[in-house]
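Notes follow the structure.
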Amino acid sequence: MAIIDTTKDLSALFTQQVRASPNALALEDDKTSYTYAELDKEVEELSRRLRSYGVSRDSLVGVLLPRSAHFVIACLAALRAGGAFLVLELAYPPDLLADVLEDATPAVVVTHRSETGKIKGSVPVISLDEPPVDANGHTVEPGPLPVDDDLDRLAFVSYSSGTTGKPKGIANPHRAPVLSYNLRFGVQDLQPGDRVACNVFFIWEILRPLIRGATVVAVPDDHSYDPAALVDLLASRHITETLMTPTLLATILSRHSDIGARLPELRTLWLNGEVVTTDLARRAIRALPNTRLLNCYSACETHEIACGDIKEIVSDESQYCPVGPLLDPKHAYIVNEQGEKVEEGVSGELCVGGPMLARGYINRPETTAKAFIPDPFSNSPGAVMYRTGDRARMLPSGLLEITGRVGAMIKLRGYSVVPGKVENDIVKHLAVRQCAVVAHGEGLERQLVAYIVADQEHSEERPTVEINSSGHSPGARRALTKFLAHYMIPALWVQVDELPTHEVSGKIDLKRLPPPPTEVLANGNGKKEDPIGIEDIAAIWAVALKVPKATLKPEDNFFDLGGHSLSIADLSSRLSRKFGFRIPIVRLAENSTLSGHLDTVRAIRDGHTAAVQADLPAVLRTDATLDEEIRSDAKICSLTDAKTVLLTGVTGFLGAFLLKDLVDSTSAHIICLVRFNEPEDDDQPGGVARIRRNLLDLGLWNDSIMERVEILPGNLSRSRFGLTPDAFQELAQRVDVIVHAAASVNLVYPYAALRAANVGGTREILRLASQGGATVQYVSTNGVLPPSGEKGWPEDTMLDMKDVPTKLLDGYGQTKWVAEQLVLEAGRRGLPVRVHRIGTVSGHSQSGAANAWDLLTALIVESIKLGKYPDVEGWRAEMTPVDFVSKAIIHLANQTAVEQTVFHIGDPDPVNTRSVFEDLKTLGYPTEPLSWDDWVALWTSQRGHVKGGDGGFTVDILRSGMPSIEFLRGIVVLDNSATRPIRREVERPKVDRFLLETYTRHWFARGWLKRPPIRQRQLSPIPKGPLSGKVAVVTGASSGIGAAVATALAREGAHVALGARRLDALESLKEKLSASGVKVVTCKTDVTDRKQVEGLVKAATEELGPVDILVACAGVMYFTMMANTQMDEWERTVDVNCKGILNSLASTVPGMLARGKGHVVAISSDAGRKVFPGLGVYSASKFFVEATLQALRLETAGQGLRVTAVQPGNTATDLLGMSTDAEAIKKYGEPSGAQILDPEDVANSIIYALRQPEHVAMNEILIEPRDEPI
């Protein structure tokens, strides 16, 4: 019995419903809604406009719109005008859209203004978001409207990929959907009040609710494959019915185990597009106990063929769920290769006849004839049946079961892909002579693999396919993006000499194709070293079972060792927390050995990863949305002012240098977040050990570092780093500045594999900052931008979200892009944030300490060993020394007054690698150029088999993933024009033969090279003593003792701030000291002016860090007779010697006491111990210095301050020539003939005092000429 009037067309059925329920809600999207009457009015107005363009029976109206209310209106209007709607996907690349328009020749295209530029040629266009205009000369006298019972006329055309390179348009008459809807209403009817969300199969769903009085809710494109957004929409819009693919449902269930509670109003869920596994069916039934789950099988050419209630038809005896009973059993046949019907239970090809068939493919008579063949089982003249290409069988229960594919069409995450179309475009647009595209993997792991035979002739239009060791080809993907939809582009590529053929048929034998490549990692055995290993699983077994980990073996069974239902639930929870994705109990129970659990965890991980990658644009959009509660109104805090700093990434390369520089240049307490899978307080010793091991390897460790460091065991991949809410809140209240340098770095892994740490971790960092008002200094990367060519990207460059999947081709860059977006959004919400984009971080410019995993280093070292280097046009070496990067970040973090948010720390003009190898030749490492392909072949034959390990570490790196030539050329250059003036005090080392000498000397020391480089300059030893990295302020530094002390401090590795009145002398001294590699700051300073002294200390603190050492050398000495009353000289003596020391102490001592450490050294005199005639006022001033220092020493005892008075005797300085009292000079200032002190003698005594251990105080140093004792 018909539920609807199957004699009327779709437009008439809609009009009937308008009359029946004019005020009922018919349609809504995220912007607007329409009652049936309002919708009818919109449809009528647009249909009249369409008629003016000549739309009539079988005319096509192109619909190039997002999934929205406008899309539905356009389709209904096309039908009311008497024509048919033509679906034009927004995802079509320009060439594919042009092919469809040329093939279908629509009378007009309905679109939005933003899409009109895509439509080429003379096709008329109607923009729904612009005011109506006339037909611009296209007005055609419309013919009569077709009668409403003409069900054979065209209703809609949808395109799928074709095998010859041209897409094919499937032409469906009104009869097909009308009869299909009637059958589906027999399975599950709709009624007023029902709310149907239309998303994945949009055009197949939008009209059905509108002929039964229900409401159509148009799901936006960006929600359709975004599980989180889709569930939110289904819940907030009170959806009662929807349809989705099994893959999408599986993804939703993995994230929302309580989906039934989230969607209490969802009464019906249709599944279509893929086979439903029994496992998924069972999970769905449990998760949605109050929802009717309907498994539906259909084809674009046939509409619905079978449908069944999953709860009634699922069986544990099969891996897959049957589809259900046939909806039209009279016209569905399962046939063998001879075209004969098979018996029940026997598999064959499913063919469908009857009145619901499509007309065929427009303008494709041959293709139509192959797919729609004469129906031998029908008595109707001219009847045809459609070959679905699916293998099926009828079960004894009367249910249809799909068992596989007969033809070549590939089902991929709900998409249908015809390999021939993909193969044709690969051959046409790449330098490929022959190609075969197949599917590899199952379920969510299913992906396209292209097997290619290379064409030796290539051009700009047909570039060579470069395939990296992991089987990916970013260049091929970029080239095909213009011609194929994203889901049609192969994920993996394999180059073969020839495609295997079948011995009998001569056709390509797909079964004989080799498997796709497995990624080769650094274990050197040719197998992928999976980051999840059996040791990880065993550690959690040991906790759950309370057994020693060392006793566990791969074949052990969880239940045999005492496991039970509660302990396996605990195990599931622990594994899920550790790895960041849900691991169901049932999966663990199915294969309960230790090795079985390892396989299970890996399989679920890979499925989780594939689900994310399948719908990357939607995932990116969701992940780049910041939680609403993350906002702040805190003021920015500099590192100089911070009392507590949180540092992440400290066990990495850059993080180690950041820790060392933070300790050396700030007074802050530093909390280091160290990663542990299951963070516990007991992990703190392990955290210390990991930091120590890292810093020792890089030559940075000294035991005093830990005096200022606290270990925080945590995990960035976990909510709140794995801390309790209270611990997280307490941490937030303590931290003033967060330096977030941690990241999971892997240029091979996809987005999903790096997402938790890089995106989730940054989100948690921002959450922490918002709760306590901390400032966030975020370390980003040049990888958030695509290759830049010769000119670099300026600081304000931001890649648009829609370009991320196609222009950032590695998961690392994609995750860092999303993380950066979160940081910038937090900044817009009031959080004080800074973003530091860094380039390729190379070794230390002075020590050469290198990142052992650096790819560029590996290529250089391996080239030296081969005697050949890759000669690649456009390959530039971006090397930014790590010490520069670290100090630049810290310096920029202290520039709180600037408004700039994004800083670039990289090489704005990287050198060509050819010049690098020329410089290496001067260092004694000659190499000759070789083409990239030949170099790779040579390396593979001569070095690829070499044993790895410490001595062959660079071999391991290249074995783990040889880069492609496109990767080498695709350098991302960062223009630092806006950053450079702000960080001008931090100079970037030049990449030249001197830097390369430092690097190669280090590589030799690590055993990577067989001989040291030829020395280019006299090497200065890198100071490693107790003064290395300390910050010292020296007054009176322009000459004499002050200059000697500054020189001695720089020689010890201390950074120095020089103050004196003669700036030219200071600059000259700075040039000399800077050559030793230390930082030097100069500031014109008169110590009698308190503001100038404060300015000197402020400059030292901002440029170098908190002051560790004060050496007050400024002083004057005049020989005067008391009776001669030389008032000007007396006043000058008191001002400089007395007020000067007070100003110096006032500017430095409070900061030292706050840090609990510091050393004050002041030049007194032996005249401060005994009065010398002719130097009465001078002696008095030095007695003042001694009294002041003694008081300071006594009052601060126990507070970490050391105070040293240095009492030089007669020293060769300019002071001896300052006096004007001739009588005093004659009487008391004549030389005795003894050898007096040099300034360096005094300086050395000061260095001796400064080098003493913290508990040793040298309170006074009396240093005199041997023959002039007091």
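Each Cβ is built from the backbone N, Cα and C atoms, and glycine gets one as well.
Here the original residues are kept at every noted site.
When averaged over the domain 'Carrier' (528-605), pLDDT in the model lands at 76. Per Swiss-Prot, the feature domain 'Carrier' maps to 528-605; the stated evidence is sequence analysis.
For the mutagenesis of Y812 to F, Swiss-Prot gives this note: Abolishes overall carboxylic acid reductase activity but does nor affect aldehyde reductase activity. The structure shown keeps the original residue.
The note that Swiss-Prot attaches to the published mutagenesis G1036 to A is: Compromises binding of the cosubstrate NADPH to aldehyde reductase domain R2. Decreases the aldehyde reductase activity by 4,000-fold; when associated with F-1178. Under a cutoff of 8 A between CB atoms, and with a sequence separation of 6+ in the same chain, the neighbours of G1036 (mutagenesis position) are G1042, G1059, A1060, V1087, A1112, C1113, A1114, G1115, I1163.
The note that Swiss-Prot attaches to the published mutagenesis Y1178 to F is: Does not substantially affect carboxylic acid reductase activity but results to a 150-fold loss of aldehyde reductase activity and the accumulation of glycine betaine aldehyde intermediate. Further decreases the aldehyde reductase activity by 4,000-fold; when associated with F-1178. In this structure, Y1178 (mutagenesis position) is part of a helix by DSSP.
Of the recorded residues, Y1178 (mutagenesis position) and Y812 (mutagenesis position) place their C-alpha atoms 67 Å from one another. With the fewest other C-beta atoms within 10 Å around its C-beta, Y812 stands out among the mutagenesis positions Y812, Y1178. The helix, strand and coil residue counts that DSSP assigns across the domain 'Carrier' (528-605) are 48 helix, 2 strand, 28 coil. According to DSSP, Y812 (mutagenesis position) is assigned to a helical segment.
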